Amino acid sequence: MCISISQVSRLRIHSFGSSCCERVHGWIKNSSSLKLLDVRASSVDGKARWIRRNVSTTTQGSRSNTKSSVLGGTVPVTRIIDEESRTKVQPFGNLQQRLAQDKDLSKLLTVIVSDLETTGLHRKNERIIEIAAQDIAGGGYSTFQTLVNPGVVPITNAHIHGIRNDMVCRPEVPRMEELIPIFLRYVESRQKPGGYVMLVAHNGKSFDFQFLINEFNRCSYEIPHNWLLLDSLPLARENMKSVEPTVKLSSSLEALADYYSLTREGDAHRALSDVLLLSKVFQKLTIDLKLSLSDLVLRCHTASDISAAMAKNKKA
């Protein structure tokens, strides 16, 4: 079941693992590119918090004229952004080790697989033009996908993903500063009470996470401190090396799909298609490598880790 946000003014996320029904609010009403997909399986919904730095920014156009649908009424996007909870989450000391030792880790951790498509490969100057994510626990509306309006930044790699300027440079396609609070709400709707999020991406440390961090910073947001970032590429390399120690096998998503005899849904190098495939591949990898949730947590990075590495590489 695919819900187009432009077709509905009210949404509820149904938890099939419990009797509760969490409200989803703040979706962009006129965005025909924004979709929630209904994958019927058990899930647990919860809450998270995020912060937006108090930095004055300006964007092209009038954001106050862009409306978002909220349960009970319609308010400007800027109001939703500015009036979200600003409760600061204090950084956790040695989060990965502390969390990995928690006996109730499965009750705290939500694993979300993600993928991005961009205008080009330069981490600083290019923009995200598509984002997709899926909670591997499944459940109602567990999958998120939208195009993103990059503004004046031209798309130079349309031959890779097939996304053209005329597809994203449209008023109904949300800009990143409008999309971030919506994406945060999606993650919040999947998060377990008082829990943490593990965001998984293939080649995430070198690509997806750097883009995401740069875009959050550009829009004066911070990646929530209770998000952990896991790159699945090292897992793939480790597994493929164990299969053929003397031969360097490809660890690309396509090669892994062939290795596991998995069928792709949709076009290659589109965010949603890659997410659906990576969700299957990731679970296969964790089984083959016999990795527990604790093992995965210890292999995660924080946004501050990746930001520090980016700053170090820039100086070098």
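A Cβ is built for glycine as well, from the same backbone N, Cα and C atoms used for every other residue.
Residues or ranges marked as domain 'Exonuclease' by Swiss-Prot: 112-282.
The number of other CB atoms found within 10 A of the CB of Asp115 (Mg(2+) 2 binding site), across every protein chain shown, is 28. Positions annotated as Mg(2+) 2 binding site by Swiss-Prot, on the basis of similarity to another entry: Asp115.
Taken from Swiss-Prot, the feature Mg(2+) 1 binding site covers Asp115, Glu117, Asp274, and the record attributes it to similarity to another entry. DSSP assigns Glu117 (Mg(2+) 1 binding site) to a strand segment in the three-state reduction. For Glu117 (Mg(2+) 1 binding site), applying a Cβ distance below 8 Å and a minimum sequence separation of six or more within one chain yields Ile128, Ile129, Glu130, Ile131, His161, Ile163, His269, Arg270, Ala271.
Cβ contacts within 10 Å of Arg123 (mutagenesis position), excluding its own Cβ and spanning all protein chains shown: 18. In the three-state DSSP scheme, Arg123 (mutagenesis position) falls into the coil class. One mutagenesis experiment catalogued in Swiss-Prot, Arg123 to Trp, is accompanied by this note: In dpd1-3; loss of activity.
In three-state terms derived from DSSP, Gly204 (mutagenesis position) belongs to a helical segment. What Swiss-Prot notes for the published mutagenesis of Gly204 to Ser is this: In dpd1-2; loss of activity.
Under DSSP, Ala236 (mutagenesis position) is assigned to a helix (H, G or I) in the three-state scheme. Here Swiss-Prot notes a mutagenesis experiment, Ala236 to Val, with the remark: In dpd1-1; loss of activity.
Within 10 Å of the C-beta atom of His269 (active site, proton donor/acceptor) sit 18 other C-beta atoms, taking all shown protein chains into account. Taken from Swiss-Prot, the feature active site, proton donor/acceptor applies to His269.
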Out of Asp115, Arg123, Ala236, the recorded positions in the record, which is closest to Asp274 (Mg(2+) 1 binding site) when you go by Cα distance? Asp115
Report the nearest neighbour of Gly204 (mutagenesis position) in space among the recorded positions Asp115, Arg123, Ala236, comparing Cα positions. Asp115
Do me a favour and check the Cα-Cα span between Asp115 (Mg(2+) 2 binding site) and Arg123 (mutagenesis position); whole Å is fine. 15
Within its own chain, what residues at least 6 apart in sequence put their Cβ under 8 Å from the Cβ of Ala236 (mutagenesis position), listed in sequence order? His202, Ser251, Leu256, Val281, Leu285
Around the Cβ of Gly204 (mutagenesis position), the count of other Cβ atoms that are within 10 Å: 24
